[in-house]
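Asker: So Swiss-Prot has the following annotated:
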| type | residues | note |
| --- | --- | --- |
| DOMAIN | 8-86 | domain 'RRM' |
| MUTAGEN | ARG47 to Lys | Abolishes ADP-ribosylation by HopU1 |
| MUTAGEN | ARG49 to Lys | Abolishes ADP-ribosylation by HopU1. Enable to complement the rbg7 mutant |
| MUTAGEN | ARG49 to Gln | Impairs RNA-binding and consequently impairs the regulation of its pre-mRNA and its downstream pre-mRNA target RBG8. Affects the alternative splicing of numerous targets |
Amino acid sequence: MASGDVEYRCFVGGLAWATDDRALETAFAQYGDVIDSKIINDRETGRSRGFGFVTFKDEKAMKDAIEGMNGQDLDGRSITVNEAQSRGSGGGGGHRGGGGGGYRSGGGGGYSGGGGSYGGGGGRREGGGGYSGGGGGYSSRGGGGGSYGGGRREGGGGYGGGEGGGYGGSGGGGGW
């Protein structure tokens, strides 16, 4: 994809393990034309990692979906919906957390605590992965460099977060 292309993509977190691509698309189609819906699966087990992405045809549909779906129930779970960072932005995925991926609050985080992880220490699955994993988590602070995807993603990184985030970044010490 050329760097000038614009995608209207939402990050959807907190998904039930049973939610599939089709259920995700169906839930979001009421807001506009869905171009793509994708649940991210663990490459070793094939199971859902509890998050995914929905891409819309236009910006209005994306913004309406974020407004309408964030905090709503889908398949028995309250989901989080945010605008996804494009793959081309954020300086190529540099990870500024240093060391083990940006835990700053000592005991593994909690929602604020100076750049800790959104989901706490181990994510929502055994052995890391899931919504936050071991690699920093969602950080609303500029220097956090957090990782939505969690620590088990090859090469560290993960989705977005902080300055210099970037989807699928391979820089720095992110992850386990």
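For all residues, glycine too, the Cβ spot is worked out from N, Cα and C.
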Asker: Quick check on the domain 'RRM' (8-86): DSSP residue counts for helix, strand, coil, in that order please.
Answerer: 22 helix, 31 strand, 26 coil
Asker: For ARG47 (mutagenesis position), which residues of its chain lie six or more apart in sequence with Cβ-Cβ distance below 8 Å?
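Answerer: In sequence order, the residues whose Cβ lies under 8 Å from that of ARG47 (mutagenesis position) (at least 6 apart) are TRP17, ASN41.
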Asker: Suppose you look only at the domain 'RRM' (8-86); what would the mean pLDDT be?
Answerer: 96
